[in-house]
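Trainee: The annotation NADP(+) binding site is assigned in Swiss-Prot to 51-54, 174-177, 197-200, Tyr215, 262-263, Thr280, 351-352. Lys54 to Ser appears in Swiss-Prot as a mutagenesis experiment; the accompanying note says: Reduces catalytic efficiency. Here the residue is the original one, but Swiss-Prot notes a mutagenesis experiment at this spot, Ser138 to Met: Reduces catalytic efficiency. According to Swiss-Prot, the experimentally introduced change Thr139 to Val is described as follows: Reduces catalytic efficiency. Quoted from Swiss-Prot, the note attached to the mutagenesis of Thr271 to Leu states: Impairs the binding to lovB; when associated with I-272, G-273 and A-274. Recorded in Swiss-Prot as a mutagenesis result, Arg272 to Ile carries the remark: Impairs the binding to lovB; when associated with L-271, G-273 and A-274. While the structure shown retains the original residue, Swiss-Prot records the mutagenesis experiment Lys273 to Gly with this note: Impairs the binding to lovB; when associated with L-271, I-272 and A-274.
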Amino acid sequence: MGDQPFIPPPQQTALTVNDHDEVTVWNAAPCPMLPRDQVYVRVEAVAINPSDTKMRGQFATPWAFLGTDYAGTVVAVGSDVTHIQVGDRVYGAQNEMCPRTPDQGAFSQYTVTRGRVWAKIPKGLSFEQAAALPAGISTAGLAMKLLGLPLPSPSADQPPTHSKPVYVLVYGGSTATATVTMQMLRLSGYIPIATCSPHNFDLAKSRGAEEVFDYRAPNLAQTIRTYTKNNLRYALDCITNVESTTFCFAAIGRAGGHYVSLNPFPEHAATRKMVTTDWTLGPTIFGEGSTWPAPYGRPGSEEERQFGEDLWRIAGQLVEDGRLVHHPLRVVQGGFDHIKQGMELVRKGELSGEKLVVRLEGP
């Protein structure tokens, strides 16, 4: 299938960070070139992640585009693409604020897909629903990889079974990453147990948690040790502060185990030598590494690129089959000013158990 006769406009609207480190709507932003192995997308909906709100200072490339999660309509395909056609709907992730590709970010009118970190939107799934998935899929997959746990098999009728229950503690079980991860853990045969606020217990259980605990309950680490018969080996920390790290280390069983967080964790709270530690870095899913400041800088990796491709092949099938579902949504209709306003809501932590999605209506 050759290139389609779509000519990008000379300028587009995008959300960026200017020379003064201010988030701004740029109405004269450039449009990206179309690589031979990718597709050109008119962005219809975007989701806002906490990471989007942190792209300032040393993390910002002035005038590069913001945004990770997008869903949209294919308007052109590269000459090497054979499985997608104009008019198809796709969703995926971008490596925002990447200095090598400053004109590729989700918060823009047009974007091009990146690597194989994207998939077709199944029938019955809206743009808004699809836009809520990419960062969660990518981070959940990276977390499972770092914990040493296998990804689900999309062809298996039933999850694999273990001779004994294998529990995985998910601290912050009502976050968007947690709800995707718990579903994937279930599909891989593991048993998630979660902590969150009581008003989100039903959400965590609906996304795979076997049991949910109030994170403020007294002596909770001991309660979880008792619940898991002191055999908990895996903990995923979706909050990552001194309290969450300390708690996870206390809940892991006497034989030790593995702790993974979504951000660099406070090392002074990692108090047990029998517990291995790591943390996820979103851009590694593309295999491109990261140019962010220490400790986030990372070289590119072919192994990580291949993992990202495998993950998205699996996750895309699970979404298509209805076995992997999105986080509850708070949808806003509007333009790029609404994305900017939504970023402030997310930055201030004003959402609980919801993913903020903006359905684009225009600049």
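Every residue gets a Cβ built from N, Cα and C, even glycine.
Help me see these features in their spatial surroundings.
Mentor: In the three-state DSSP scheme, Lys54 (mutagenesis position) is classed as helix.
The local packing around Lys54 (mutagenesis position), expressed as other Cβ atoms within 10 Å of its Cβ over all shown chains, amounts to 14.
DSSP assigns Ser138 (mutagenesis position) to a helical segment in the three-state reduction. Counted within 10 Å of its Cβ, the other Cβ atoms near Ser138 (mutagenesis position) come to 27, all protein chains included.
Shown in sequence order, Thr177, Val180, Thr181, Leu262, Thr280, Gly282 are the residues of the chain, 6+ apart in sequence, with a C-beta less than 8 angstroms from the C-beta of Thr139 (mutagenesis position).
With a cut-off of 8 Å between CB atoms and residues at least 6 apart in sequence, the same chain places Thr246, Phe249 near Thr271 (mutagenesis position), listed in sequence order.
Applying an 8 A CB threshold to same-chain residues 6+ apart, the list for Arg272 (mutagenesis position) reads Phe249, Ile252, Gly256.
Cβ contacts within 10 Å of Lys273 (mutagenesis position), excluding its own Cβ and spanning all protein chains shown: 7. Taken residue by residue with DSSP, Lys273 (mutagenesis position) is part of neither helix nor strand, so it is coil.
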Trainee: So which of the binding-site residues is most packed in, judged by how many other Cβ atoms lie within 10 Å of its Cβ, out of Ser51, Thr280?
Mentor: Thr280
Trainee: List the Cα distance (Å, whole number) between Tyr215 (NADP(+) binding site) and Lys273 (mutagenesis position).
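Mentor: It is 25 Å, counting Cα to Cα.
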Trainee: Measuring Cα to Cα, how many angstrom lie between Ala176 (NADP(+) binding site) and Lys54 (mutagenesis position)?
Mentor: 17
